Amino acid sequence: MAGREKTKSANRVLRISQLDALELNKALEQLVWSQFTQCFHGFKPGLLARFEPEVKACLWLFLWRFTIYSKNATVGQSVLNIQYKNDFSSNSRYQPPSKNQKLWYAVCTIGGRWLEERCYDLFRNRHLASFGKVKQCMNVMVGLLKLGELINFLIFLQKGKFATLTERLLGIHSVFCKPQNIREVGFDYMNRELLWHGFAEFLIFLLPLINIQKFKAKLSSWCIPLTGAASSDSALASSGKECALCGEWPTMPHTIGCEHVFCYYCVKSSFLFDMYFTCPKCGIEVHSVQPLKSGIEMSEVNAL
C-alpha cells in the first residue's frame, strides 16, 4: 500500500500544469475562431452573428472528436504530456475514459456553452410572463452552476484533483502519459545569466566615467593623418567651409583660437562636457569660444 501511494504521488499532475492545459485550450479555441471568421471577412457583415452559437458548437465538436474522443486528452494536455484517466475504475493501471464519459463530456462542455448563448439570445427580446419565469429559473441555475465551479476550484486547490466541475461529475482526472523521472536541475544557464547581468551592471557604472567625446576626438586626430585624406579636409576646415567636429557646413560658426571653424553647438557641447577639450585637427586647447568675425565670414561666402 505504501508503494502504491508513493507511485500515485510521484505521478500526480501538478495543479499549475492542469491550469496551464485549460488556458492552452482556451487560447486554441480563440485562435480557431479568429481564423474561421477571417474566412468570412469579405462577406456581408453580420452573416455569422445569427448562427454564431451553432457554428462555435460545430467547431468545438470537431476539436473534441479528434482530441478527447480519439486521444483521451485535449490539445493543451497533449502539449504538457497529460491525458484523462477513468477515476471510477478499480484497476490500478491506466484506464482511459469510457465512451459514455467522453460523450457526456461533450454534452456538458459544448452543449452547455451552446445552451447558455442560445438561451440568452432567445430571452433577450422576450417580455412575456412565461418567458420571464423561465429566464429567472435559468439565471438561478447558472448562478448555482458558477457556485459549484467555485467550490470545486477551492477543493482542487487543496487536493490537486479535478480541475473543473465537469471532470468531478464525470469521474475523470489528469494523469501523466508516461511516468515522470526525477529531473536533474542544472545551473549552467543561471550562472551564465548572472555573469552577463553582472557585466552589464559593471558597464553601466563604468561608461559614465569615460569621456567618450574626448576619446573620439583623439581617435579621429590619430586616424586622419594615417588615411592620407588630411590635405583636402584640412584645407576645407582651415577655409571655414567645414566644421572640424561634424564635417558639415558650420552653423553659427565659432572659433577656439586656431584656424579651424566649428558649429556653435558642436564646440559648446564638447567644451561643456570636457573643460580640457582640444581641437581635433591641430590639438590646440580651448581658451575661449568666440564667434567667427563677420568680415571673414562674408568674404568666405562671397568666394563661393
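Every residue, even glycine, has its Cβ placed from backbone N, Cα and C.
According to Swiss-Prot, the Zn(2+) 1 binding site annotation covers Cys243, Cys246, Cys263, Cys266. Within 10 Å of the Cβ of Cys266 (Zn(2+) 1 binding site) there are 19 other Cβ atoms, across all protein chains.
Experimental mutagenesis at this site is recorded by Swiss-Prot as Cys246 to Tyr, annotated: Loss of function mutation present in Chinese hamster ovary (CHO) cell line Z78/C; leads to defective peroxisome assembly. Peroxisome deficiency leads to impaired cholesterol sensing and synthesis. Peroxisome deficiency can be restored by overexpression of ABCD3/PMP70. Using a 10 Å Cβ-Cβ cutoff, Cys246 (mutagenesis position) registers 13 neighbours. DSSP classifies Cys246 (mutagenesis position) as coil under the three-state reduction.
In the three-state DSSP scheme, Cys258 (Zn(2+) 2 binding site) falls into the coil class. Annotation for Cys258 (Zn(2+) 2 binding site): spatial neighbours Cys279, Lys281, Cys282, Ile284, criterion Cβ-Cβ under 8 Å with sequence separation of six or more. The Zn(2+) 2 binding site annotation in Swiss-Prot covers Cys258, His260, Cys279, Cys282.
The secondary structure of Cys263 (Zn(2+) 1 binding site), as reduced to three states from DSSP, is coil rather than helix or strand. Using the Cβ center of Cys243, Cys246, Cys263, Cys266 for Zn(2+) 1, the list of other same-chain residues with Cβ within 8 Å runs, in sequence order, Ala244, Leu245, Gly247, Glu248, Pro250, Thr251, Phe262, Tyr265, Val267. Cys243 (Zn(2+) 1 binding site) is surrounded by 23 other CB atoms, counting those within 10 A of its CB over all protein chains shown. Cys263 (Zn(2+) 1 binding site) is surrounded by 19 other CB atoms, counting those within 10 A of its CB over all protein chains shown.
When the recorded positions Cys243, Cys246, Cys266 are ranked by how far their Cα is from the Cα of His260 (Zn(2+) 2 binding site), Cys243 comes first.
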